[in-house]
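Accompanying notes for the structure given below.
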Amino acid sequence: MSDNNQALKDAGLKVTLPRLKILEVLQQPECQHISAEELYKKLIDLGEEIGLATVYRVLNQFDDAGIVTRHHFEGGKSVFELSTQHHHDHLVCLDCGEVIEFSDEVIEQRQREIAEQYNVQLTNHSLYLYGKCADGSCKQNPNAHKSKR
């Protein structure tokens, strides 16, 4: 049995061809932080006949099952990435939409200190930093918030 079949079963989902194909696409490095529409277009490019409504439904099921994480970066469009074992935060360019993942133990420690200061037991958090590419290589894009990875 393939790892993807087992992952779906472990999440309590029936193994179906659309779920397997969508999971395969999400595992491609360039398909992290991808919208439902972008995922649908990628499936079409691969010759898969999976409808947009099915893509939305499967992504919602994956989100509920913890297979993917849904992000709402500036611009309002949901993007998805496979859930990972390691925590990371995101830096997002407001002009071109590039998403950079990073981890910083100093930031993590400070967040734990703040939670303790306010007598809150921290269970989870998300940190999104927004800015603009400063190195002159930003490819301003009318479809900002499309991830480049």
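Cβ from N, Cα, C; glycine included.
Original residues only.
Per Swiss-Prot, Zn(2+) binding site is recorded for H33, E81, H90, C93, C96, E101. In sequence order, H71, F73, V99, I100, E101, F102, L127, Y128, L129 make up the list of same-chain residues 6 or more apart from H90 (Zn(2+) binding site) whose Cβ falls under 8 Å from its Cβ.
In Swiss-Prot, the entry for mutagenesis K77 to G states: Impaired regulatory activity. The structure shown retains the original residue. K77 (mutagenesis position) carries neither a helix nor a strand DSSP state and counts as coil.
Counting Cβ atoms from all protein chains shown, H125 (Fe cation binding site) has 11 others lying within 10 Å of its own Cβ. Mapped onto three states, the DSSP output places H125 (Fe cation binding site) in coil. Per Swiss-Prot, the feature Fe cation binding site maps to H87, D89, E108, H125.
Counting only residues at least six positions away in the same chain, the Cβ atoms of D89 sit under 8 Å from the Cβ of D104 (variant position). Secondary structure at D104 (variant position), as computed by DSSP, is coil. Quoted from Swiss-Prot, the note on natural variant D104 to G is: In strain: 775met9.
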At a 10 A cut-off on CB-CB distances, which of the recorded positions K77, H87 has the highest count?
K77
Could you list the residues of the same chain, at least six apart in sequence, whose Cβ is under 8 A from the Cβ of E108 (Fe cation binding site)?
H87
For the binding-site residues listed here, C93, C96, which shows the highest count of neighbouring CB atoms within 10 A?
C93
Identify, among the binding-site residues E81, D89, E101, the residue whose Cβ has the fewest other Cβ atoms within 10 Å in this structure.
E101
Suppose the Fe cation site is H87, D89, E108, H125. Which further residues of the same chain have a Cβ inside 8 angstroms of that site's Cβ centroid?
H88, S103, I107, Q111, S126, L127
